Structure formats: structure tokens, C-alpha cells
Amino acid sequence: MNDRDFMRYSRQILLDDIALDGQQKLLDSQVLIIGLGGLGTPAALYLAGAGVGTLVLADDDDVHLSNLQRQILFTTEDIDRPKSQVSQQRLTQLNPDIQLTALQQRLTGEALKDAVARADVVLDCTDNMATRQEINAACVALNTPLITASAVGFGGQLMVLTPPWEQGCYRCLWPDNQEPERNCRTAGVVGPVVGVMGTLQALEAIKLLSGIETPAGELRLFDGKSSQWRSLALRRASGCPVCGGSNADPV
């Protein structure tokens, strides 16, 4: 860590829970962010600002006018430009001292597994069930911690899932690929709510990477109308085809 790093990250380094050792861990880490929408853009901003050494930014979509209500990395001038490339450009302006890789593709199959294998933490910021399930399966197979979130209306949810998966995985809670009846396309979403959830994904990633204990194995639910939180304990499903031990299928 050089003098420039010390000055840039000085407000984090002052924290006993992070200090120089924790900051160096962040600088040496790689985070894969899949989905650069309402969740992924605030998460990416805070992780870049915090000095995570390598951010891999994956999204196959372009910026649309309807995104601008909540996807805070983008401006009107970015409409029809690839989200991954715009994100890389904006984050470089924020922190030119980190490595930023743009993947303008929908990660799936071997490409997904390769990206997960190189990451220290994966942030699932996607918006469809099939993709979430595939990300979860890859993370479990490769023992990569997964931080997943979603938001619709005034509500959000967050999970931190870590090896050895004693509290289960995403499929334990949602055992099939059926899409929820309500999503932001059909029911809408309040921008700050999805921002809260994406920011918390960044916070949990910083904690994991710097060695701060974090409560894993909980489904945390946020009600934006009442500003209330509640947590539900997760339990591994004995017959889970992803994390269920001898019952698990190979990925």
C-alpha cells in the first residue's frame, strides 16, 4: 500500500475492524458483480470506492430510459450504451487505481463457472430466477461466498451465503425456477429501496473480504414503508440438489 492508497482509504483504515491489514485484504480481492441494474450499480460504486482491487462487471444489457429512475451510474446520455462499459468508465473516474473488467455478456455455463472460480465473493444483482439459481449452483460447487439481494415495490431482501453451506443455499429456500408473481417490471420498485439493498450487498462484501464477522444464513427482509427489518433463519434442505451433500447433483 502506497501513500496515495493510505490517503484515499484513510477513513476506513481508521476503523479498528479494518485497519491496514483489512484494507490490504480489500486491495488484494476480486469481486464478481453479475447484473448492473438497481442493485449492482450502487454496490459497484461503494466497492470501487472502498478499494476492492479487482471488480468484474457483468451485464449483457444496454442502458434504457426506464433504468434511470434507480440505476445511479447512468445518465440520459448513456441510453443505448452497454451497461458494463459505462460502469467501467464511471468507476474508473471514481477510482483509477483498481482493476475494472467489463463483461458485456450474460454469464452462463462455463463462462459463469470460470468467473466465479476467480472471484473471492460474488454479488448476485440479477432479476430472474433461472439466473439466480445458476449463480447459486456455481458458487456452491466452487465454494465461493454469495451475496444475493432483490427488491420490488417498497420491499427488499438480502442473503449472505457462505461455505460450508451449513445454513443452506438459495435453492433450499426457492426449490424451483418459477418466477415470483411480483417483480419490478410488473409491480414497480422505489429507487431508494433497491439502492438500500445494493448498498448492503457492498457492505457485506467488505466485511467478508476484510475478515469482519457477518451474520450468514439469514434471510433479511426490509419494509421500506415502515423502515422495519426482520430476519428469518435459513435451514439447509436435506434433499437439496445443490448443497445437500450426497444428494447434490454435479454442476
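Note: Cβ is positioned from N, Cα and C throughout, glycine not excepted.
Bear in mind that the values here come from a model prediction, so they are computed numbers and not experimental data.
As recorded in Swiss-Prot, the features of this protein are as follows:
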- Arg11, Gly38, Asp59, Arg70, Lys83, Leu107, Asp127, Asn128, Met129, Ala130, Thr131: ATP binding site (BINDING)
- Cys169, Cys172, Cys240, Cys243: Zn(2+) binding site (BINDING)
- Trp174 to Ala: No adenylation of ThiS (MUTAGEN)
- Cys184 to Ser: No cross-link formed with ThiS. No effect on ThiS thiocarboxylate formation in vitro. Does not support growth (MUTAGEN)
- Cys184: active site, glycyl persulfide ester intermediate (ACT_SITE)
> What residues, ordered by sequence, lie under 8 A Cβ-to-Cβ from Lys83 (ATP binding site) and sit at least six positions away in the same chain?
Replying inline: Leu36, Gly37, Asp59, Asp61, Asp62, Val63, Gln71, Phe74
> Which of the recorded positions Cys169, Trp174, Cys240, Cys243 has its Cα closest in space to the Cα of Met129 (ATP binding site)?
Replying inline: Trp174
>> Around the C-beta of Arg11 (ATP binding site), how many further C-beta atoms are within 10 angstroms, looking at every protein chain?
In response: 8
>> Just to confirm: which same-chain residues, 6+ apart in sequence, have a Cβ under 8 Å from the Cβ of Thr131 (ATP binding site)?
In response: Ile34, Arg106, Thr108, Asp124
>> Given the recorded positions Cys172, Trp174, Cys240, find the one whose Cα is closest in space to the Cα of Asp127 (ATP binding site).
In response: Trp174
> Which chain neighbours of the Zn(2+) site, leaving out Cys169, Cys172, Cys240, Cys243, have a Cβ atom within 8 Å of the mean position of the site's Cβ atoms?
Replying inline: Asn136, Val140, Trp165, Gly168, Tyr170, Arg171, Arg236, Ala237, Val242, Gly244
>> Please identify, from the binding-site residues Asp59, Asp127, the residue with the sparsest Cβ neighbourhood, meaning fewest other Cβ atoms within 10 angstroms.
In response: Asp127
> What is the separation, in Å, between the Cα atoms of Cys243 (Zn(2+) binding site) and Arg11 (ATP binding site)?
Replying inline: 39
> Expressed to the nearest Å, what is the distance separating Arg11 (ATP binding site) and Cys169 (Zn(2+) binding site) at their Cα atoms?
Replying inline: 34
> Taking the Cα atoms as reference points, how far is Trp174 (mutagenesis position) from Cys240 (Zn(2+) binding site) in Å?
Replying inline: 10
> In the structure shown, which of the binding-site residues Met129, Cys169, Cys172, Cys240, Cys243 has the fewest Cβ neighbours within 10 Å?
Replying inline: Met129
